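Q: The following feature annotations were taken from Swiss-Prot:
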- Pro100, His205, His320, Tyr350: L-tyrosine binding site (BINDING)
- Ser101 to Ala: No effect on catalytic activity (MUTAGEN)
- Cys170 to Ser: No effect on catalytic activity (MUTAGEN)
- His205 to Asn: Acquires the capacity to produce 4-hydroxyphenylacetaldehyde from L-tyrosine (MUTAGEN)
- Asn318 to Ser: No effect on catalytic activity (MUTAGEN)
- Tyr350 to Phe: Acquires the capacity to produce 4-hydroxyphenylacetaldehyde from L-tyrosine (MUTAGEN)
- Ser372 to Gly: Acquires the capacity to produce 5-hydroxytryptamine from 5-hydroxytryptophan (MUTAGEN)
Amino acid sequence: MGSLPTNNLESISLCSQNPLDPDEFRRQGHMIIDFLADYYKNVEKYPVRSQVEPGYLKKRLPESAPYNPESIETILEDVTNDIIPGLTHWQSPNYFAYFPSSGSIAGFLGEMLSTGFNVVGFNWMSSPAATELESIVMNWLGQMLTLPKSFLFSSDGSSGGGGVLQGTTCEAILCTLTAARDKMLNKIGRENINKLVVYASDQTHCALQKAAQIAGINPKNVRAIKTSKATNFGLSPNSLQSAILADIESGLVPLFLCATVGTTSSTAVDPIGPLCAVAKLYGIWVHIDAAYAGSACICPEFRHFIDGVEDADSFSLNAHKWFFTTLDCCCLWVKDSDSLVKALSTSPEYLKNKATESKQVIDYKDWQIALSRRFRSMKLWLVLRSYGVANLRTFLRSHVKMAKHFQGLIGMDNRFEIVVPRTFAMVCFRLKPTAIFKQKIVDNDYIEDQTNEVNVKLLESVNASGKIYMTHAVVGGVYMIRFAVGATLTEERHVTGAWKVVQEHTDAILGA
């Protein structure tokens, strides 16, 4: 039982080389580096958005895995011919969609080191360097953001706070919501979970809805509080307080507020300080989601957007968005790490060890959902060391400058308007009704619907060209085109060229 047949030596003869042979690793590794270097050199020439149809790859690849080994040369040929056509090129300098996934040499090489070591750092003992480097780089980045010391690790352990690298914002919100949930249920009884209420704005990322669902929050108790143009779609503290008071009146228990610095739709900023002041009156856990815009806050001129963070309970940003660190790398800081650990810890016999029992080390398995974890801190460490604070600020400012340039180009064409104020490096614009309807415009739903339809048509036309790629959002009933600068290879000439593409397609649609 469980033994290999003695008369079948096929598996031994087919692949005599060890899968981790150092010389072969060096040979193939150089080929991959050269392949990717050529890709980055030529990525500008590809259609930015993939032009394939659903199911294209199934028609190109075999129905089953190969029985015999294939060479890396053959595999890379297939990557070129079959995989690259199906990629949307997030590293293209003409990529302006969603939010950036900015890469860098340091981030890529850090990922190589992390993957090469292939350690599983669930606790300190399993790889001390992985744990300790993570706590160090989280303090470094926290200091760059001038986060209060209550969010950082202290040498004497007095602060109670600290940072951890999660995969995504979804995970960060789920972990903090779970900690807040258990902390509250320990006070009011676990049978009252259906009374817990979560608050956010109608602009908050859908990650909160997913986290609440997983954490067992009653879907009816997730409040997406309406925002308006009057506050640039930021969450009003008065609206928050009204919602809280209504829930208390109904016998519900306010639990958690997710405030956002740089919403996905329009980069709106919720007023952290005033919102925290309201939340603290009712014992609500406040999480600050700065997934996109948090990176910019290492620049002094943007730091004010997170003023008031000292009164929050947790704060997160995605280094894989706008901080030149490859996916995935979400940085989460908490003030009360004990609440996080109590909600998420497990201690099976096979993981017990003297280091953990000494209480002198961090076991990051207890700061996240999963047990296993990657050596994410390696790539962030390389990014911080390879570029330094000064250069990272310069990179971020260059993207903001290019967004301002694009905004200026829009301002010179009276057919267009900026829908919401530009705050960081994203511009939200649209064709104006007056450019579409020659007669005098009156405010009515028909005109707005038709304007939205023409803007939909414009964006689809631009993206189908493959020259640039942008995405859209709808705020306050207005369909707008989002132009997000942040790809590492983007230069001002690409921004200028993108505007020319928009104008050309506008001319074609309007018959100019």
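Each Cβ is built from the backbone N, Cα and C atoms, and glycine gets one as well.
What you see is the original sequence, not a version with the noted changes.
I'd like these features described in context: how deep, what's nearby, how far apart.
A: Secondary structure at Pro100 (L-tyrosine binding site), as computed by DSSP, is coil. Neighbour density for Pro100 (L-tyrosine binding site): within 10 A of its CB lie 26 other CB atoms from the protein chains shown.
Within the same chain, residues at least 6 positions away in sequence whose Cβ sits under 8 Å from that of Ser101 (mutagenesis position) are Trp90, Gln91, His320, Lys321, Leu327.
In sequence order, Ala207, Lys210, Ala211 constitute the residues six or more apart from Cys170 (mutagenesis position) in its chain with CB-CB distances below 8 Å.
Mapped onto three states, the DSSP output places His205 (mutagenesis position) in coil. The number of other Cβ atoms within 10 Å of the Cβ belonging to His205 (mutagenesis position), over all protein chains shown, comes to 20.
According to DSSP, Asn318 (mutagenesis position) is assigned to a strand segment.
Listed in sequence order, the residues of the same chain lying 6 or more apart from Tyr350 (mutagenesis position) and placing their CB within less than 8 Å of its CB: none are present.
A sphere of 10 angstroms centred on the C-beta of Ser372 (mutagenesis position) encloses 10 other C-beta atoms.
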Q: Nearest to Asn318 (mutagenesis position) in three-dimensional space, by Cα, is which of the recorded positions Pro100, His205, Ser372?
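A: Sorting the recorded positions by distance from Asn318 (mutagenesis position), the top entry is Pro100.
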Q: Would you count the other CB atoms within 10 A of the CB of His320 (L-tyrosine binding site), including those on all shown protein chains?
A: 27
